[in-house]
Each structure stands twice: as C-alpha cells, then as structure tokens.
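Input: a single structure, listed below in structure tokens.
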Amino acid sequence: MRKHLGGCWLAIVCILLFSQLCSVKARGIKHRIKWNRKVLPSTSQVTEARTAEIRPGAFIKQGRKLDIDFGVEGNRYYEANYWQFPDGIHYNGCSKANVTKEKFITSCINATQAANQEELSREKQDNKLYQRVLWQLIRELCSTKHCDFWLERGAGLRVTLDQPMMLCLLVFIWFIVK
C-alpha cells in the first residue's frame with residue numbers, strides 16, 4: 001500500500017513538472033541575434049491611418065473560409081463569395097469587469113455596425129442575400145469572442161495557471177497522509 005501511494009505521488013509530480021515544461025518556449029541562439037529585423041514603430045510613429053485600421057469593430061479580411069451554416073441558399077452564396085466577407089472582427093470589450101456575454105455580443109455588433117457603415121449599406125445586385133449572410137456572420141464572429149475573466153468564474157483549477165496552488169495542495173496532502 002505504501003509503495004502504491006509513493007507511485008501515485010511520483011506520477012502526480014511528474015505530470016505537474018511535464019505541464020510546466022510544456023508551457024516553456026525554447027529559444028535558441030538564433031533568436032538572440034537580431035539580424036535584418038525591422039525596428040518596431042514607436043507610439044509617436046503610429047499614424048492616424050494605422051489607428052483607423054484597427055478601430056473597434058473593424059473587419060479582418062484574410063480570405064479564409066469559415067465553417068458557419070447560413071442555410072441552403074446562404075451556404076451556396078457564401079461558398080462562391082467567401083473572399084468578400086470578413087473572417088474576423090477587431091473588438092476587445094473586456095475592459096469592464098462585470099460585462100456579461102450578452103452585453104459583450106451586443107456591444108460588439110453595435111461597434112461593428114458603426115465601424116463598417118459604408119460596407120453594410122453598400123448596394124449590390126444580390127443585396128438581401130449578401131446582407132443576410134453578412135449579418136449572420138457578424139453575429140457568429142462576435143459570439144465566438146470571449147473575455148478571459150469569464151473563465152475565472154467557472155469552478156475547478158486550471159493546471160497551467162494555478163500551478164503554485166497545485167504544488168501547495170500537493171504538499172498539504174502529503175503532510176496529511178504522512
């Protein structure tokens with residue numbers, strides 16, 4: 001019985017150490033040498049145009065096709081024209097500590113609507129279908145965003161973030177068993 005408990009403790013310690021080592025990124029000598037690297041712009045060099053590009057609610061268009069169900073007709077239209085649609089939204093509304101998921105999604109949609117008025121009101125031949133697919137895409141993109149503090153409300157320990165607490169818990173249990 002004593003050897004079995006020792007093996008369990010050894011397995012737990014190995015798992016904790018392995019999870020710690022997996023989160024550490026290895027960096028070799030190549031990363032220390034800064035050959036041909038561009039100098040990052042200072043805050044004084046950031047122009048209004050660059051700031052306008054990353055305003056809250058701005059679309060991110062990289063030409064990726066997303067896996068979202070728009071209905072039969074909408075899916076066909078999206079398959080043919082996915083490159084015209086955004087595949088992300090610049091939005092970080094997590095500054096308020098008490099924001100709920102519903103409020104976050106609503107404010108994300110409102111910010112996106114305000115930031116992209118010309119594209120949302122653009123006249124196209126297939127305007128109704130384009131608008132329907134675009135609005136469903138915006139709702140879906142806003143609903144997939146999340147705030148880190150929502151995770152903290154859940155129960156349980158996260159091994160990667162609570163490792164000191166796990167170590168203290170292991171030491172405490174070890175003293176109780178001993």
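Backbone N, Cα and C atoms are what each Cβ position is placed from, and that goes for glycine too.
As written in Swiss-Prot, here are the features:
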VARIANT   R132 to Q  In strain: Korean
Assigned conformation of R132 (variant position) - DSSP reduced to three states: helix
Cβ packing number for R132 (variant position), 10 Å threshold: 15
